[in-house]
Every structure is written in C-alpha cells, then in structure tokens.
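Features of the protein shown, as given by Swiss-Prot:
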type	residues	note
BINDING	Cys9, Cys37, Cys40, Cys46	[4Fe-4S] cluster binding site
DOMAIN	8-70	domain '4Fe-4S Wbl-type'
MUTAGEN	Cys40 to Ala	Does not bind 4Fe-4S cluster, binds DNA
MUTAGEN	Gly58 to Glu	Loss of DNA-binding, still binds 4Fe-4S cluster
MUTAGEN	Trp60 to Glu	Still binds DNA
MUTAGEN	Gly61 to Glu	Loss of DNA-binding, still binds 4Fe-4S cluster
MUTAGEN	Arg73 to Glu	Loss of 4Fe-4S cluster, loss of DNA-binding
MUTAGEN	Arg74 to Glu	Loss of 4Fe-4S cluster, loss of DNA-binding
Amino acid sequence: MDWRHKAVCRDEDPELFFPVGNSGPALAQIADAKLVCNRCPVTTECLSWALNTGQDSGVWGGMSEDERRALKRRNARTKARTGV
C-alpha cells in the first residue's frame with residue numbers, strides 16, 4: 001500500500017498545506033498544518049518524498065518551505081565537507 005493512503009492529511013482541506021507567504025496569517029496556517037503532520041504515521045515518508053521530488057511549496061512531512069530549504073542547504077554543506 002502506498003504511504004499516501006495512510007496520511008492523516010487526506011481528510012483535510014489541501015489548501016491548509018499551501019499557505020500564501022511566510023508571515024502573519026500564513027504562519028498560523030503553517031502551524032495548523034504542522035499539527036496535522038504531528039498526528040500522522042507517515043511523516044517521514046512524506047518528507048522524504050517531498051525532498052526527493054523537489055516539492056518547493058507547501059508543508060510536507062511536518063516541515064515548511066523555509067525549513068526544507070534550510071535542511072537541503074545543511075545536507076549540501078555536510079556532503080561537500082565530508083564527500084559523502
């Protein structure tokens with residue numbers, strides 16, 4: 001079975017996970033989306049999928065757009081430093 005069938009967000013309005021902006025009301029929307037992610041049994045799979053498929057917008061796997069960008073930068077620096 002595909003991990004998406006187990007995702008808690010399937011029963012939520014998809015708009016919740018795609019806030020416009022990253023300040024003011026969008027911050028509250030991001031926090032609400034993360035609350036859904038916190039209840040989800042497939043957060044790890046979701047985040048991995050988002051990173052592997054280049055999902056640049058929205059909340060995926062409990063991480064906002066900015067958080068995923070920061071994670072990608074950290075991973076790239078680690079890879080450059082260690083050669084792994």
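Every residue, even glycine, has its Cβ placed from backbone N, Cα and C.
Here the original residues are kept at every noted site.
Projection of Swiss-Prot feature records onto the structure.
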residue	record	CB count, 10 Å
Cys9	[4Fe-4S] cluster binding site	20
Cys37	[4Fe-4S] cluster binding site	20
Cys40	mutagenesis position	18
Cys46	[4Fe-4S] cluster binding site	23
Gly58	mutagenesis position	18
Trp60	mutagenesis position	24
Gly61	mutagenesis position	21
Arg73	mutagenesis position	10
Arg74	mutagenesis position	10
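Across the structure, Cys9 ([4Fe-4S] cluster binding site) and Arg73 (mutagenesis position) are spaced 27 Å apart at their Cα atoms.
Within 8 A of the CB centroid of the [4Fe-4S] cluster site residues Cys9, Cys37, Cys40, Cys46, the other residues of that chain are Ala7, Val8, Val36, Arg39, Val42, Thr43, Trp60, Gly61, Gly62. Within 10 Å of Gly61 (mutagenesis position), counting C-alpha to C-alpha distances, fall the following of the recorded positions Cys37, Cys40, Arg73, Arg74: Cys37, Cys40. Classification of Cys46 ([4Fe-4S] cluster binding site) by DSSP places it within a helix.
Distance noted between the C-alpha atoms of Arg74 (mutagenesis position) and Cys40 (mutagenesis position) is 25 Å. DSSP places the residues of the domain '4Fe-4S Wbl-type' (8-70) in helix, strand and coil in these numbers: 38 helix, 2 strand, 23 coil.
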